[in-house]
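I'd like to ask some things about the structure below.
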Amino acid sequence: MTPEAAYQNLLEFQRETAYLGSLGALAAWDQRTMIPRKGHGHRARQMAALARLLHERATDPRIGEWLEKVEGSSLVEDPLSDAAVNVRAWRRAYERARAIPERLAVELAQARSEGETAWEALRPRDDWQGFLPYLKRLFALAKEEAEILMAVGPDPLDPPYGELYDALLDGYEPGARARDLEPLFRELSSGLKGLLDRILGSGRRPDVGVLHRHYPKEAQRAFALELLQACGYDLEAGRLDPTAHPFEIAIGPGDVRITTRYYEDFFNAGIFGTLHEMGHALYEQGLPEAHWGTPRGEAASLGVHESQSRTWENLVGRSLGFWERFFPRAKEVFSSLADVRLEDFHFAVNAVEPSLIRVEADEVTYNLHILVRLELELALFRGELFLEDLPEAWREKYRAYLGVAPRDYKDGVMQDVHWSGGMFGYFPTYTLGNLYAAQFFAKAQEELGPLEPLFARGEFTPFLDWTRRKIHAEGSRFRPRALVERVTGSPPGAQAFLRYLEAKYGALYGF
């Protein structure tokens, strides 16, 4: 068999696998949005059966045979060619999948499905003790998986693993390591705490009461749809639905869905939650369709994905220019804003206040929420913390970093869906996304000129096109670190983000 024939076999086989994965994504969307209460048990078994089938395909020995034919051939001489990018990723996925026993793959799928279902039921009841057995099972399985992946090792192009946590982190942010994250987070938290002290000491406080007036759910949805369309989200290739925990999910080309949640007494959750998920969806809609079903057509990492969502939620969506364009329309849609001035509204949606809930945190304190989760996850995987002690450790870290502490579990250790789905190692990608976003945005302004005047005129296409060319079109051709450096000229770091916050919040809070 020639290398060309082997590569064609790989393309066809992996695309077929991607179609099956796409069905899994559709089932996952349904589970989080529309499924009847009594359907969860059957759905968990469906997901386990699909996981078994996907694992069988991922470990098919023909993959190894085809890869051997292609590796070392002229097809992959250029390490940045489409074929080389695909083959390298397929080899890594094949070795990782072969190392995971089918029994573990199926158990993980079922435990994740059951864990999310339990979390949805038990969190509103504040039932930590009821949730703990699910979390223990998920953690044990994740640790078993990490031990196996640790033995397999990383991609040869990436740094070696230093500890168990790295093996899971690497699945979300290729090349990221705990030993690099810890000093980066220390630098960031030092800058954030200094900025937070100046904000709280400024004496200025926005009237956030305007955000807690009455905002009917249907009006929020209608307004959110207008924003989506104006910013460039293709509503003929997606949809917006309500859910308990907002998410974006790509079913496939032409089907990238957004969910959000609305509170009639809080403006931010529904509107900025929608803009956040829209950022994710714009990335998915901008990936090269010709490469769908291959690594070349996938996002570079969750951190890069998060850079797109945080950009549209915050750097665009919370800018004064954005609301110069949309606040007059918001006043038409929401009568409760009739007496509110643009400047006061803009200050309110950028209010800084230490709080308990990560997804509702402001730009200044958000990454301190992530620091808490990173330190707790590291302690768990290093054997320095037991799950039974997690709630108290959570409270202690919130007191230390944010000066607040939860009185219950639902707004404390149970607030996020991630651990209920076994997603250990995911949280750091949120902060990395914020850092990447600031660097990308600064570079875009350097090349396109000031962006806020464009936003004020409702012109979002120049910026969206820039991100499509520089980031989306590249798929996973580059590792996250290399992509950031290629686009911005600098490696990922904290300083661009801290400069952005300093300029914005210095102006708002008068220092």
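For all residues, glycine too, the Cβ spot is worked out from N, Cα and C.
According to Swiss-Prot, the protein carries these features:
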| type | residues | note |
| --- | --- | --- |
| DOMAIN | 3-506 | domain 'Peptidase M32' |
| MUTAGEN | HIS276 to Arg | Reduces enzyme activity. Impairs zinc binding |
| MUTAGEN | HIS276 to Glu | Reduces enzyme activity. No effect on zinc binding |
| BINDING | HIS276, HIS280, GLU306 | Zn(2+) binding site |
| ACT_SITE | GLU277 | active site, proton donor/acceptor |
| MUTAGEN | HIS280 to Glu | Reduces enzyme activity. Impairs zinc binding |
| MUTAGEN | GLU298 to Gln | No effect on enzyme activity. Slightly reduces zinc binding |
| MUTAGEN | GLU332 to Gln | No effect on enzyme activity. Slightly reduces zinc binding |
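Describe each of these features in terms of where it is and what it packs against.
Contacts of HIS276 (mutagenesis position) defined by a Cβ separation under 8 A and a same-chain sequence distance of 6+ are given as PRO246, SER309, ARG310, TRP312, GLU313, in order along the sequence.
The Cβ of HIS280 (mutagenesis position) lies under 8 Å from the Cβ of GLU248, ILE258, HIS305, GLU306, GLN308, SER309, each on the same chain and at least six residues away in sequence.
DSSP classifies GLU277 (active site, proton donor/acceptor) as helix under the three-state reduction. The C-beta environment of GLU277 (active site, proton donor/acceptor), restricted to residues of the same chain at least 6 apart in sequence and closer than 8 Å, consists of PRO246, PHE247, GLU248, ILE258, THR259, THR260, SER309.
In sequence order, LEU287, GLY475, SER476 constitute the residues six or more apart from GLU298 (mutagenesis position) in its chain with CB-CB distances below 8 Å.
According to DSSP, GLU332 (mutagenesis position) sits within a helical segment.
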Which one is it: of the recorded positions GLU306, GLU332, which Cβ has the fewest other Cβ atoms within 10 Å in this structure?
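The recorded positions GLU306, GLU332 were compared, and GLU332 has the fewest Cβ atoms within 10 Å.
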Apart from HIS276, HIS280, GLU306, which residues in this chain have a Cβ no more than 8 Å from the mean position of the Cβ atoms of those residues at the Zn(2+) site?
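Close Cβ neighbours, site residues excluded: GLU248, GLU277, GLY279, HIS305, GLN308, SER309, ARG310, TRP312, GLU313, GLY433.
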Mean pLDDT, the domain 'Peptidase M32' (3-506)?
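Taking every residue in the domain 'Peptidase M32' (3-506) and averaging pLDDT yields 97.
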